[in-house]
Amino acid sequence: MMADEEEEVKPILQKLQELVDQLYSFRDCYFETHSVEDAGRKQQDVQKEMEKTLQQMEEVVGSVQGKAQVLMLTGKALNVTPDYSPKAEELLSKAVKLEPELVEAWNQLGEVYWKKGDVAAAHTCFSGALTHCRNKVSLQNLSMVLRQLRTDTEDEHSHHVMDSVRQAKLAVQMDVHDGRSWYILGNSYLSLYFSTGQNPKISQQALSAYAQAEKVDRKASSNPDLHLNRATLHKYEESYGEALEGFSRAAALDPAWPEPRQREQQLLEFLDRLTSLLESKGKVKTKKLQSMLGSLRPAHLGPCSDGHYQSASGQKVTLELKPLSTLQPGVNSGAVILGKVVFSLTTEEKVPFTFGLVDSDGPCYAVMVYNIVQSWGVLIGDSVAIPEPNLRLHRIQHKGKDYSFSSVRVETPLLLVVNGKPQGSSSQAVATVASRPQCE
């Protein structure tokens, strides 16, 4: 390009860049100028703003319309909505052909492919952009795409998830004040948590990353996906109050997205049913319950009764049989509980498998079992022993509803002894996390 021509083009590109930046600022900072009640209009308002911006850009472009930078900015403007735009794909494809080093065009084209559902093509764009220039946007996008790539084996998927965490960490390192990088790091930890057997340390890392996203970027608090993903983690961690709050907030921020409202409703229905069954001890008649409890035998403790139980620390310990009512919150080391199943309850997600346990002391506690295969379960009348039980006390208030109950969390069915028998490895499975396939 000649020097004079370059001088002529520069102010035009600058003006186009300003218009596109304003458009994205309108979308990303929508709730700074609108109330949450306007959330249902957001997509419509962004669409109108996009049309207005494209018209203004057309007036500015003039003779430079075929230049790669102009094609990229026009494609980026068209790409502001959550929907796939064939026109954006066409313009951005031309831009990268004309100027292969134009990293922002590769990033935008990758997002277009992502919206189109072509995850492999999106992956190629983001990886390609990084070969030209290491940048946080490509790293962020690569992190989220890696978690969605089709894989043939569980190992391959785990490898992609680990790689996703690495890319997100690199993005954070490039700019610790970028809320999107922290949010995507939180999502990659969320996937890692579900693909590697629910390590509490990883869930803490996910929650910390989400908190950091909100701390460094005020826009993060208006991101419905952040609230839904964090609520999913809270639900799995049995922090039900925080989970309900998160689902409710996500629903308010994106009323057209049905999932948060459904998840909130499902959790409320689960808590309604659970507390009702706990209060009525599964509606088992008093006489029948006495007969069930009268049939409990020391033999039902199985391997928990012979001093050969191996604790989490790997040491052989002798367990002491304790009534449910004497348990303390947290892990009760050196103790074992034994009771009868009076009801069972499954949710839409099938995890956890929840049942009510009663012992001769009287109270009914919920037992939540994680990492189960779908076919696993216990029946009413089964005797269940739980070594070193982990007790949770729940006090939940949400939208005028109050719930209060005690539960025992069991990370795997392998820890349970049912009717005197330990559970085989075929009873254990790994949980997975589902997310909507869109740019984060």
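For all residues, glycine too, the Cβ spot is worked out from N, Cα and C.
In this structure the noted substitutions are not present, so the sites keep their original residues.
Following the DSSP three-state reduction, the secondary structure of ARG147 (mutagenesis position) is coil. Record note (Swiss-Prot) on the mutagenesis of ARG147 to Ala: Loss of interaction with N-terminal MREI motif of beta-tubulin nascent chain. Loss of interaction with 28S rRNA of ribosome-coding tubulin. Loss of tubulin autoregulation and accurate mitosis.
Other C-beta atoms found within 10 angstroms of the C-beta of ASP225 (mutagenesis position) number 19, with every protein chain shown included. The DSSP secondary structure for ASP225 (mutagenesis position) is helix. As a published mutagenesis entry, ASP225 to Ala appears in Swiss-Prot alongside the note: Partial loss of interaction with N-terminal MREI motif of beta-tubulin nascent chain. Loss of interaction with N-terminal MREI motif of beta-tubulin nascent chain; when associated with A-259.
Experimental mutagenesis is annotated in Swiss-Prot for ASP254 to Ala, with the remark: No change in interaction with 28S rRNA of ribosome-coding tubulin. Counting only same-chain residues six or more apart in sequence, the Cβ atoms lying under 8 angstroms from the Cβ of ASP254 (mutagenesis position) belong to ALA39, LYS42, PRO224, PRO260.
For GLU259 to Ala, Swiss-Prot lists a mutagenesis experiment annotated as follows: Partial loss of interaction with N-terminal MREI motif of beta-tubulin nascent chain. Loss of interaction with N-terminal MREI motif of beta-tubulin nascent chain; when associated with D-225.
When Cβ neighbours within 10 Å are tallied across all protein chains shown, the highest count among the mutagenesis positions ARG147, GLU259 belongs to ARG147.
Here ASP225 (mutagenesis position) is positioned 16 angstrom away from ARG147 (mutagenesis position), judged by their C-alpha atoms. Across the structure, ASP225 (mutagenesis position) and GLU259 (mutagenesis position) are spaced 10 Å apart at their Cα atoms.
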